[in-house]
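S.K.: One structure follows; several queries about it will come next.
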Amino acid sequence: MKKKAEWPRKLRSQEWYGGTSRDVIYHRGWLKNQGYPHDLFDGRPVIGILNTWSDMTPCNGHLRELAEKVKAGVWEAGGFPLEVPVFSASENTFRPTAMMYRNLAALAVEEAIRGQPMDGCVLLVGCDKTTPSLLMGAASCDLPSIVVTGGPMLNGYFRGERVGSGTHLWKFSEMVKAGEMTQAEFLEAEASMSRSSGTCNTMGTASTMASMAEALGMALSGNAAIPGVDSRRKVMAQLTGRRIVQMVKDDLKPSEIMTKQAFENAIRTNAAIGGSTNAVIHLLAIAGRVGIDLSLDDWDRCGRDVPTIVNLMPSGKYLMEEFFYAGGLPVVLKRLGEAGLLHKDALTVSGETVWDEVKDVVNWNEDVILPAEKALTSSGGIVVLRGNLAPKGAVLKPSAASPHLLVHKGRAVVFEDIDDYKAKINDDNLDIDENCIMVMKNCGPKGYPGMAEVGNMGLPPKVLKKGILDMVRISDARMSGTAYGTVVLHTSPEAAVGGPLAVVKNGDMIELDVPNRRLHLDISDEELARRLAEWQPNHDLPTSGYAFLHQQHVEGADTGADLDFLKGCRGNAVGKDSH
């Protein structure tokens, strides 16, 4: 007789599958129609593989194949894998913006975990919002969970030069406007940008969030950088499947891994890799689900003295494929540890500390992962700006900015929203030059709605034709992690709720002082108060559907832009019987 699987405790899936009651036979019997033999319901852990595959999410188009490797690992370790499709918010498809649906996806994931017979979860993610949304949902349930990402695309090349996902889209688009590239050449370049399955091959938001998951300890060491089509990505998926079974046995939960120390490690990692500004709102939101007190002040404090040592676009010149060959994120974590910038005893999903995982790794290419003395910037952390224009903060990515613009005073050229910007920006009669500061309103969490990636406003053609490639830009929007420029983002409070950004007028003088973390509208306190008292909202107001729910309940960018009723951990208690 085959020995029954033994586990140190009764698992929650046995509330559905264990015993001989009518309801158990109902749950168990119907699942058997998929050909599962009776002994699979003997108490072994049921592992939910939460898969964000979708034909509409091309970055995640290969996740079905990876899910099979995860299943193989779960079977090998004595678990029972069941794949569950979950909400997949594609960054390049969803309108008005995938960010508006991050919280909806997190809610759907949370309920999918809590409401079904899972003992542990594998979070199979890739595209930008899929990683934070699944981490948020899993954190709110606090079942053993582990991340495996789909990995980046292979390098792109156009006429012998590297082409970075997104980064060169913005660059080539500006070249067309400046008359330096023909439309035909732009179309030719399109074929070089996405030449394999996977996420953006730059250090955009997808690769940043894969790195954040690894730095938080929520993915196996080395996961972040393996290319999507590399055979080692499949191996990583299979090893992840094996590991989650042991995590269930050990009852190793997200709340034990995603501690304040882990978040500080992730913030410093983001600085070292030149990561996306989007990591700010995502980590704030994830921390809010775990119950960790994380703020913009933590971002500024932890990232201020961390050099950017990863030489990847958009900050540097290489791509994720080279980063993987150089040793990937473990090398970066080791460098942080050697510099005293890592909480070495932070726990990871492996059951080992982060330092035990990375202390012996080797940097195979010091032009890709740079020595500190050759860093792209000596202070690479996301800058948190404050002042009368951003009382609750705004952010800027120094590694992607122009050094000569980090201290700048200029005349405001104001766009009331994205439509106003699009209507005016190509007009040669627009009163603007390279010394001006472009200001866009009503693009925040409530205003857009959803906080779209429109903050990196394209420059006016008449400025581009002068060879000018950057100007100071300020908004309450986000920007793509693949983008670059001296761009002030996430200005809080946003314009749509009557923040000071809402009352900036054409011709106002604005001062940006990055070294002193200052963003100042050069008008008197009395004039600012008068304008704010007279302000009236002029953004769209949805009256029904999810857009209405989102706009009513979304919080500000300074706290992570989560829905107010979703913050915190609600646990994984089994609900009442369904029949």
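The backbone N, Cα and C atoms fix where each Cβ goes, glycine too.
No noted substitution is present; original residues retained.
Remember, it's a predicted structure, so these values are computed and weren't measured experimentally.
Annotated [2Fe-2S] cluster binding site per Swiss-Prot: C59, C127, C200, in sequence order. According to Swiss-Prot, the feature Mg(2+) binding site maps to E91, D128, E453. The note that Swiss-Prot attaches to the published mutagenesis C59 to S is: Loss of activity. Does not bind iron-sulfur cluster. While the structure shown retains the original residue, Swiss-Prot records the mutagenesis experiment C127 to S with this note: Loss of activity. Does not bind iron-sulfur cluster. Under the heading of mutagenesis, Swiss-Prot lists C200 to S and annotates it as follows: Almost loss of activity. Does not bind iron-sulfur cluster. Among the mutagenesis results in Swiss-Prot, C436 to S has the note: No change in activity. Does not affect binding of iron-sulfur cluster. The residue drawn here is the original one. As a published mutagenesis entry, C443 to S appears in Swiss-Prot alongside the note: Slight decrease in activity. Does not affect binding of iron-sulfur cluster. What Swiss-Prot notes for the published mutagenesis of S480 to A is this: Loss of activity.
Structural setting of the listed features?
M.R.: Counting every protein chain shown, the number of other Cβ atoms lying within 10 Å of the Cβ of C59 (mutagenesis position) is 31.
Taken residue by residue with DSSP, E91 (Mg(2+) binding site) is part of neither helix nor strand, so it is coil. Its own atom aside, the Cβ of E91 (Mg(2+) binding site) has 25 Cβ atoms within 10 angstroms in the protein chains shown.
DSSP assigns C127 (mutagenesis position) to coil, not to a helix or a strand.
Here the Cβ of C200 (mutagenesis position) has 33 other Cβ atoms within 10 Å, regardless of which shown protein chain they belong to. C200 (mutagenesis position) falls outside any helix or strand according to DSSP and counts as coil.
Annotation note: C436 (mutagenesis position) sits in a coil segment as assigned by DSSP. For C436 (mutagenesis position), the count of additional Cβ atoms within 10 Å of its Cβ stands at 20 [all protein chains shown].
In the three-state DSSP scheme, C443 (mutagenesis position) is classed as coil.
Mapped onto three states, the DSSP output places S480 (mutagenesis position) in coil. When Cβ atoms from all protein chains are considered, those within 10 Å of S480 (mutagenesis position) total 26, not counting its own.
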S.K.: If you take the centroid of the Cβ atoms of C59, C127, C200, the listed [2Fe-2S] cluster site, which other residues of that chain have their Cβ within 8 Å of it?
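M.R.: Checked against the 8 Å cutoff, the neighbours are T57, P58, N60, S90, E91, N92, G126, D128, G150, S165, G198, T199, G204, A206.
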S.K.: Relative to the Cα of D128 (Mg(2+) binding site), which of the mutagenesis positions C200, C436, C443 have a Cα no more than 10 Å away?
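M.R.: So the list is C200.
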S.K.: Over all shown protein chains, what is the count of other CB atoms within 10 A of the CB belonging to C127 (mutagenesis position)?
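M.R.: Around the Cβ of C127 (mutagenesis position), 30 other Cβ atoms lie within 10 Å.
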S.K.: For S480 (mutagenesis position), find which of the recorded positions C59, C127, C436, E453 come within 10 Å, Cα to Cα.
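M.R.: So the list is E453.
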S.K.: Is any of the recorded positions C436, C443, E453 within 10 Å of C127 (mutagenesis position) (Cα-Cα), and if so, which, in sequence order?
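M.R.: Near C127 (mutagenesis position) by Cα: none of them.
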S.K.: Round to the nearest Å and give the CA-to-CA distance linking C59 (mutagenesis position) with E91 (Mg(2+) binding site).
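M.R.: Rounded to a whole number, the Cα-Cα distance is 9 Å.
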S.K.: Can you tell which of the recorded positions E91, C436, C443 lies nearest to C200 (mutagenesis position) in space, using Cα positions?
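M.R.: Nearest candidate: E91.
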S.K.: Fewest other C-beta atoms within 10 angstroms of its own C-beta: which of the binding-site residues D128, E453 fits that?
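M.R.: Per-residue Cβ counts within 10 Å for the binding-site residues D128, E453 bottom out at E453.
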